[in-house]
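To keep things clear, I will list the structure first and then write my remarks on it.
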Amino acid sequence: MAWALKLPLADEVIESGLVQDFDASLSGIGQELGAGAYSMSDVLALPIFKQEESSLPPDNENKILPFQYVLCAATSPAVKLHDETLTYLNQGQSYEIRMLDNRKLGELPEINGKLVKSIFRVVFHDRRLQYTEHQQLEGWRWNRPGDRILDIDIPMSVGIIDPRANPTQLNTVEFLWDPAKRTSVFIQVHCISTEFTMRKHGGEKGVPFRVQIDTFKENENGEYTEHLHSASCQIKVFKPKGADRKQKTDREKMEKRTPHEKEKYQPSYETTILTECSPWPEITYVNNSPSPGFNSSHSSFSLGEGNGSPNHQPEPPPPVTDNLLPTTTPQEAQQWLHRNRFSTFTRLFTNFSGADLLKLTRDDVIQICGPADGIRLFNALKGRMVRPRLTIYVCQESLQLREQQQQQQQQQQKHEDGDSNGTFFVYHAIYLEELTAVELTEKIAQLFSISPCQISQIYKQGPTGIHVLISDEMIQNFQEEACFILDTMKAETNDSYHIILK
């Protein structure tokens, strides 16, 4: 017997009405209902939904970092949502940075009861200034003799051990500390942001800096070289009390904005949390520029005295290479990715050795990393250097060189084939990117291990032996791979020299 459930008449009427209402509510989906109708795509495109979507952290942001560094200074309220925070500091004022241990139970047990080493740096935020950091810091050193860019306020600091400030690294300090104990370090930044701007008409904006902290643990040999954690934040430094005035100005500007405009900006926080970043590379540049302060050997400038041999000239420092090799282990490959600013892809390439990475084609890395980072990674893997804008060759003139040149001229009169006594002269290549007289001065000074301040002027020997002052425009008109002999004259007023390109 089949059983059928029969609804009363009233229930059947209700059910029929509900079905009709539901059908009616669905009938308009996907159709244009009129000028005032909303489409679902328009609704999802509203800023509120976009913000909620972008605020969802990716998987790698959910991880708890082993350490956290907190700068006790308020962030600016004039920073837009999703932009990095910006913090204003006063020149020479002591600011506390709290060193916090965030490790979970059982995480990094090898540092329990041991010290770690943290290195603090003040570096440039702008990529353009990062490329010329050596020149910028050297210029600051000569304008502010005896001063440092970064210092530790030792009396106010707590829990730091063996603080050090290398006299040749003006922007770096370091110390040891125990993660299990309370540690706070007070730092002072002595340079201001406007010292590195192009002076034009006054009132210029200052360049932003970065405070970066790199922490290392001890290796088997007792050296603190194994990287644990790195974090940084963006700052601007003002003259005393200037940061307070700037913070007040930003706050007043925000108060004048409408509630809708305020939603586009971050609130001001009482402290600044340093965010995770790539470790600072041990070797910053791939050209011959030494790291600020590490080249402390200033040999005497013997160019003009005629006592140097053309066959025994000062050797420039060897070019720095950081190429990935097929024999590189997966662990070394991870370190290479960090050093070359590919930290975001270390998880993707966890098990890749050097040989695995080098086998990737251009299309492979672009598909994995995206067009911008993919091309950058491919060029880094292949060790491709950027071709300099101008290459010139220089040779140091000396008394022996003059004598040999005279001998060659005499022998050439006897031997028309030009085959003289077989001597040859060593030239050094100078690679120029900015094509300026300042850059040429620095390159020549670096080549002969002297200070740029010891070079007063650079001249080019012109027709009839006249001395033409080198300018930016003249350098821009140098021929590629032009050869010059360097001669010198003692300056009249001080211990510097004039360089003559022949």
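Cβ coordinates are placed from backbone N, Cα and C, and glycine is handled just like the others.
Mean per-residue pLDDT, taken over the domain 'Grh/CP2 DB' (61-300), amounts to 84. Residues or ranges marked as domain 'Grh/CP2 DB' in Swiss-Prot (evidence: sequence analysis): 61-300.
Counting only residues at least six positions away in the same chain, the Cβ atoms of Leu71, Ile97, Phe120, Arg121, Val122, Ile187, Val189, Ser232, Cys233, Ile235, Leu274 sit under 8 Å from the Cβ of Val211 (mutagenesis position). Val211 to Glu appears in Swiss-Prot as a published mutagenesis result, with the remark: Does not affect DNA-binding activity.
Quoting Swiss-Prot on the mutagenesis of Ile213 to Arg: Does not affect DNA-binding activity. Around the Cβ of Ile213 (mutagenesis position), the same chain contributes Tyr69, Ile97, Ser118, Ile119, Phe120, Arg121, Ser230, Ala231, Ser232, Leu274, each under 8 angstroms and 6 or more positions distant in sequence. DSSP gives Ile213 (mutagenesis position) a strand state.
In the three-state DSSP assignment, the secondary structure recorded for Gln234 (mutagenesis position) is strand. As a published mutagenesis entry, Gln234 to Leu appears in Swiss-Prot alongside the note: Significant reduction of DNA-binding activity.
Quoted from Swiss-Prot, the note on the mutagenesis of Lys236 to Glu is: Significant reduction of DNA-binding activity. In sequence order, Leu86, Thr87, Tyr88, Leu89, Ser193, Gly206, Val207, Pro208, Phe209, Ala243, Lys246 are the residues of the chain that are 6 or more apart from Lys236 (mutagenesis position) and have a CB within less than 8 Å of its CB.
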**Study point:** Cβ neighbours within the same chain of Gln234 (mutagenesis position) - under 8 Å, at least six residues apart
**Key:** Glu84, Thr85, Leu86, Thr87, His125, Pro208, Phe209, Arg210
